[in-house]
Amino acid sequence: MSWWWKRSIGAGKNLPNQNKENGVCKSYKSVALVVGVTGIVGSSLAEVLKLPDTPGGPWKVYGVARRPCPVWLAKKPVEYIQCDVSDNQETISKLSPLKDITHIFYVSWIGSEDCQTNATMFKNILNSVIPNASNLQHVCLQTGIKHYFGIFEEGSKVVPHDSPFTEDLPRLNVPNFYHDLEDILYEETGKNNLTWSVHRPALVFGFSPCSMMNIVSTLCVYATICKHENKALVYPGSKNSWNCYADAVDADLVAEHEIWAAVDPKAKNQVLNCNNGDVFKWKHIWKKLAEEFGIEMVGYVEGKEQVSLAELMKDKDQVWDEIVKKNNLVPTKLKEIAAFWFADIAFCSENLISSMNKSKELGFLGFRNSMKSFVSCIDKMRDYRFIP
């Protein structure tokens, strides 16, 4: 089955209407519940699960998110359910009737990184689905490589593991809601005879204007504002981050990785890293970003005072409103479509490389070219009219 995982970038971009023939709906082999479907990986799952050659398919897909269904997601073949999963009664009311679910893909979190709230959200999902979906087989939990260096709120108080990160490294002795989610997963799947998988993606390159940590969207907005104001694209990060190697993962590849673990017996009950299988440097990404927007690039300058991207963009709300109106873009607010604080963290980080050896040894051979993935995400932002 490993041939399927070698697909090209953007494979889910143009979905055929593969689930209908002569107006009659096909039967489904598997039914997915994607929690966090408007997020960066959730939206990719919504596309990749519906491809005609996706293993385990044909798939029916329920998509859950807190906000109303956005226009760009409404065009996807997903049964959308607006639900605040932090509310137990609302979650039970809306999800317990879904008795045909076979696989849960949990790719959601709350931005405060609060352990109790994130744990409650996950528990509410499992408590609503497991007792009612008699055909449930697998629960996929997505966390991330913060498992190896701590959550953002702990900052410099944490001594991270040495990279490259491998899945067998012990938990750091600091609060991390990933630990709470894993413990809940192990307990609930164990007592209900379900299989599970935990996925730890690297920095994700993908499309979703609703994501709290979308580096590509953030950089696209920054570059768009620079072009609008006829300013150079200045790198706001550290010297080390400018020069060191980094890794990332295409959101579609994360989706493929999670589907693989959900259907391939070799990958069941495993903790798995996920990245593109190559490395890049921000200095090269920065050059490509400037080229894509047709603006001058200014990289790291030795001795120059470093100004954070959040500081550079703090008064640009009205500028962004002008850009949206001038170019007839999908209406968005700056705080919705860009996370400058997150870019600042990425541009001050170094040596956060994870190993894909375990997944390869188990049979997952998927990969992406990180530079091409980055450009593809820019193209998608333009296709959906979020940037000019």
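Each residue, glycine too, has its Cβ placed from N, Cα and C.
For reference, Swiss-Prot has these:
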BINDING   38-40, 66-67, 84-85, 108-109, Q142, Y178, V204, 211-213  NADP(+) binding site
MUTAGEN   K146 to A  Reduces enzymatic activity 6-fold
ACT_SITE  K146  active site
BINDING   K146, Y178, S349  substrate binding site
MUTAGEN   F149 to M  Slightly reduces enzymatic activity
MUTAGEN   Y178 to A or F  Abolishes enzymatic activity
ACT_SITE  Y178  active site
MUTAGEN   F342 to A  Abolishes enzymatic activity
MUTAGEN   A346 to I  No effect on enzymatic activity
MUTAGEN   S349 to F  No effect on enzymatic activity
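Reported as a whole number, the C-alpha separation between R67 (NADP(+) binding site) and A346 (mutagenesis position) equals 27 Å. The two recorded residues Y178 (mutagenesis position) and M213 (NADP(+) binding site) have their Cα atoms spaced 16 Å from each other. Here S349 (mutagenesis position) is compared against the binding-site residues I40, V85, W109, M213, and the shortest C-alpha distance is to M213. Counted over all residue pairs in K146, Y178, S349, the record's binders of substrate, the longest Cα to Cα distance measures 20 angstrom. Counting every protein chain shown, 25 other Cβ atoms lie within 10 Å of the Cβ of S211 (NADP(+) binding site). Cα spacing between V85 (NADP(+) binding site) and A346 (mutagenesis position): 29 Å, rounded to the nearest whole number. With every protein chain in view, the residue among the recorded positions R67, K146 whose Cβ has the most Cβ partners within 10 Å turns out to be K146.
On a Cα basis, M213 (NADP(+) binding site) lies 6 Å away from F342 (mutagenesis position). Residue environment of I40 (NADP(+) binding site) contains 26 other Cβ atoms, counted within 10 Å of its Cβ in all protein chains.
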